[in-house]
Amino acid sequence: MHLCHAITNISHRNSDWSREVQASLYSLMSLIILATLVGNLIVIISISHFKQLHTPTNWLLHSMAIVDFLLGCLIMPCSMVRTVERCWYFGEILCKVHTSTDIMLSSASIFHLAFISIDRYCAVCDPLRYKAKINISTILVMILVSWSLPAVYAFGMIFLELNLKGVEELYRSQVSDLGGCSPFFSKVSGVLAFMTSFYIPGSVMLFVYYRIYFIAKGQARSINRTNVQVGLEGKSQAPQSKETKAAKTLGIMVGVFLVCWCPFFLCTVLDPFLGYVIPPSLNDALYWFGYLNSALNPMVYAFFYPWFRRALKMVLLGKIFQKDSSRSKLFL
């Protein structure tokens, strides 16, 4: 790998954008990074601190927040410099570490969403056996799979250069020799990345929420019909409405994920078959649109979960440092 800032004949790469545009991009990306760090840190602190939130499902949310926080802490700052400066300043080894960690954390976040959808499916569709099925051991297995599989896949592919099989020269001429550092895929590895990190988990999410929607809708009609018959309208609906609301909330999270990541993964799988015609700047922009997903998840919690808003207030006011604050009631 050559250092782009040291190669005089391609130094124009760094001046394609004016200082005003670069400053605007730095400001926008810094806001995304800040929102990702602050939002997910509050989720981590809240679930760790408040005993009422120590449920199997919330530990899955906790693990996903850690993934998104690490993405904002370890990956986004270097990606910001690479995107704005159109140059990788940190060397070839760190390029591989950055790329593999980026793919690992992005995929891990997606895996967590898939498992969260399965958890909600069990809660809504089989509530009587939910606690027996989804216990802490089950959640730990989900968390382990969500971290380990993306790690093996990402680091194995990048450090063994399996993603470059058959396109090594093209990668050198278009990326490496220009001092760049961005994910680059052959036709085979592009399809594999699309299937592993997007299509399979995304299909699981869509199928599960399709099932949840119709089953929850049917259960709600059945409960309302029963209550009308016995004259108990408005009663005995709280447990079901609580689970249905949780399912809708996580369904919105899945929708946000699909909107954020779908453009990037479509480009990833199509670009090798189109002869690598997608400009690096567009590819970078789509990657940042995917990063935005990690900043939006805590905002979904804040909008839909009253417990998160109460926890947020206590964290910001410093009330978590008071005695017995961990036993505070967040569910009214």
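Just so it is clear, glycine is given a Cβ too, placed from its N, Cα and C backbone atoms.
Taking Cβ-Cβ distances under 8 Å and a sequence gap of 6 or more within the same chain, the neighbours of Asp102 (mutagenesis position) are Leu71, Ile75, Ser79, Ala154, Pro183. Summarising the annotation, Swiss-Prot assigns 2-phenylethylamine binding site to Asp102 and lists experimental evidence as the type of evidence.
One mutagenesis experiment named in Swiss-Prot is Asp102 to Ala, and its note says Abolished activation of G(s) G alpha proteins in response to agonist-binding.
DSSP assigns Ile103 (mutagenesis position) to a helical segment in the three-state reduction. According to Swiss-Prot, the mutagenesis experiment Ile103 to Ala carries this note: Reduced activation of G(q)/G(11) and G(s) G alpha proteins in response to agonist-binding.
The annotation that Swiss-Prot gives for the mutagenesis experiment Ser106 to Ala reads: Reduced activation of G(s) G alpha proteins in response to beta-phenylethylamine-binding. Does not affect activation of G(q) G alpha proteins in response to cyclohexylamine-binding. Ser106 (mutagenesis position): 26 other CB atoms within 10 A of its CB, across all protein chains.
Per Swiss-Prot, mutagenesis Pro183 to Ala is noted as: Reduced activation of G(s) G alpha proteins in response to beta-phenylethylamine-binding. Does not affect activation of G(q) G alpha proteins in response to cyclohexylamine-binding.
For the mutagenesis result Phe185 to Ala, the note given in Swiss-Prot is Reduced activation of G(q)/G(11) and G(s) G alpha proteins in response to agonist-binding. A simple way to gauge crowding: the CB of Phe185 (mutagenesis position) has 23 other CB atoms within 10 angstroms, across all the protein chains here.
DSSP assigns Phe265 (mutagenesis position) to a helical segment in the three-state reduction. Experimental mutagenesis at this site is recorded by Swiss-Prot as Phe265 to Ala, annotated: Reduced activation of G(q)/G(11) and G(s) G alpha proteins in response to agonist-binding.
Secondary structure at Tyr287 (mutagenesis position), as computed by DSSP, is helix. Listed in Swiss-Prot as a mutagenesis experiment, Tyr287 to Ala is described as follows: Reduced activation of Taar1 in response to agonist-binding.
In three-state terms derived from DSSP, Phe185 (mutagenesis position) belongs to neither a helical nor a strand segment and is classed as coil. It is 10 Å from the Cα atom of Ser106 (mutagenesis position) to that of Tyr287 (mutagenesis position). Taking the Cα atom of each, Tyr287 (mutagenesis position) and Phe185 (mutagenesis position) are about 14 angstrom apart. Note: Phe265 (mutagenesis position) has non-local neighbours Ala193, Phe194, Ser197, Phe198, Tyr199, i.e. same-chain residues 6+ apart with C-beta under 8 A of its own C-beta. For Ile103 (mutagenesis position), the number of other Cβ atoms no farther than 10 Å from its own Cβ, over all displayed protein chains, is 23. For Phe185 (mutagenesis position) paired with Ile103 (mutagenesis position), the C-alpha to C-alpha distance reads 12 Å.
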